[in-house]
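All remarks here apply to the structure that follows.
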Amino acid sequence: MSKIVVVGANHAGTACINTMLDNFGNENEIVVFDQNSNISFLGCGMALWIGEQIDGAEGLFYSDKEKLEAKGAKVYMNSPVLSIDYDNKVVTAEVEGKEHKESYEKLIFATGSTPILPPIEGVEIVKGNREFKATLENVQFVKLYQNAEEVINKLSDKSQHLDRIAVVGGGYIGVELAEAFERLGKEVVLVDIVDTVLNGYYDKDFTQMMAKNLEDHNIRLALGQTVKAIEGDGKVERLITDKESFDVDMVILAVGFRPNTALADGKIELFRNGAFLVDKKQETSIPGVYAVGDCATVYDNARKDTSYIALASNAVRTGIVGAYNACGHELEGIGVQGSNGISIYGLHMVSTGLTLEKAKAAGYNATETGFNDLQKPEFMKHDNHEVAIKIVFDKDSREILGAQMVSHDIAISMGIHMFSLAIQEHVTIDKLALTDLFFLPHFNKPYNYITMAALTAEK
């Protein structure tokens, strides 16, 4: 029986552990260390919880220590791994305040990512910990369950009068949190160093639609501004950028995440951003040591190269692949496209692959084709929304490189999966134009927006 130690029980770790226990549990001894107090928190639902769009946090968990141990794993919670002896294959962790050593035959990292803290006067990070302390009260970041719980508890305390909130970071998490706070009746300003929201996921003509959507719901946008300082007498009172000052009562830092790979200790090859560099079997540069989820690289089918794309969906898939290979059952990942989506005040946006800007930066002779239309025929008077689509493709090979869609009709969310598969399988824009897409007035038009965008593509 092989002994496998898993460091981290986040989404990737949980997927990995469950896959091993469900399929190869009789063949392996599984030992898990995690520095957190809970398992499987769905951070993507955090804004819904904070904004009171769901009843509570209970449904945001799908596993726990007891469930994993019932299947046969040994799980140590609140037990950070301190060091790893790769030569002798020994993990040293802190368990109940004491040093604990665990030998292994195979090792899997599922250490996830840690929030990026930009250089801001007034904020101090505690090195080596996923938490941070600030020199001012009410400077928050949101990554873990307890982070969100702390924000909710503070907002629930009416004596604190936390009515004005600044969210720093205009990515998915920042935009979702801005909506959540506005839904609570707070005065919200969203600050980002770039001049648009959702930068990197969509081209600017699409991001402008989301920016207008936010402003239409009374969220102030302070884009193209760099945060310089957070000031106050014991508590947050104002946020200072390179262009203006905002009187606020709370600051949320949501500027992104970096891979948590401190345990590499100079022994494992890392990607340019510090992630564990892995092959298609999720194996690192040390044989028998694997990495899955946000701490590891992925193969990007749009770029045809190794990349870093931190998404829960990627975490689950890489966890499955890593589990099979660690257990001696060969399985290669098929790569990713970075498919993603967001829904803010009923405006739904989805994308996959590369934006036009990213495609050009990656060296492609890229161009785009697009189309705007109703989802259904004009005679369908109810629940018939406008849809905008953009398809990015390479002029030379004609291969589809990316797609973006936006609408108040949530049905577009399923369409992006087709484009994800198209990128994975190197489908051309010309083949897409003749792809068999069904028609029924309840769903779409005979010449629907996907077909029309492909048919009108530059030859």
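Cβ coordinates come from backbone N, Cα and C, glycine included.
The active site, proton acceptor annotation in Swiss-Prot covers HIS11 and rests on similarity to another entry. A sphere of 10 angstroms centred on the C-beta of HIS11 (active site, proton acceptor) encloses 29 other C-beta atoms.
Remark: CYS44 (mutagenesis position) has ALA312 as non-local neighbours, by Cβ distance under 8 Å and separation of at least 6 in sequence. Swiss-Prot lists CYS44 with the feature active site, redox-active, giving similarity to another entry as the kind of evidence.
Shown in sequence order, VAL6, VAL7, GLY8, ALA9, ASN10, ALA12, GLY13, CYS16, ALA291, VAL292, GLY293, CYS295, GLY319 are the residues of the chain, 6+ apart in sequence, with a C-beta less than 8 angstroms from the C-beta of ALA110 (FAD binding site). Annotated FAD binding site per Swiss-Prot: CYS44, ALA110, THR111, GLY112, SER113, ASP294, ALA312, in sequence order, evidence recorded as similarity to another entry.
Annotated NAD(+) binding site per Swiss-Prot: ILE173, ASP192, TYR201, GLY256, ALA310, GLY341, in sequence order, evidence recorded as similarity to another entry. In the shown protein chains, 16 other C-beta atoms lie within 10 A of the C-beta of GLY341 (NAD(+) binding site).
According to DSSP, CYS44 (mutagenesis position) is assigned to a helical segment. Quoting Swiss-Prot on the mutagenesis of CYS44 to Ser: In Cp8054; abolishes NADH oxidase activity. Normal growth under aerobic conditions.
Ranking the binding-site residues THR111, SER113 by how many other Cβ atoms lie within 10 angstroms of each Cβ puts SER113 at the bottom. Comparing SER113 (FAD binding site) with ALA310 (NAD(+) binding site), their Cα atoms are 8 Å apart once rounded. Other Cβ atoms within 10 Å of the Cβ of TYR201 (NAD(+) binding site) number 22 in total over all chains. The full span of the recorded FAD binding residues, CYS44, ALA110, THR111, GLY112, SER113, ASP294, ALA312, taken as their largest Cα to Cα distance, is 18 Å. Cα of ASP192 (NAD(+) binding site) to Cα of ASP294 (FAD binding site): a distance of 23 Å. On the backbone, the CA of ALA310 (NAD(+) binding site) and the CA of HIS11 (active site, proton acceptor) stand 11 Å apart. In sequence order, MET46, ALA47, VAL142, ALA254 are the residues near ILE173 (NAD(+) binding site), counting only same-chain partners six or more apart with C-beta under 8 A. The separation of ASP294 (FAD binding site) from GLY341 (NAD(+) binding site), Cα to Cα, is 18 Å.
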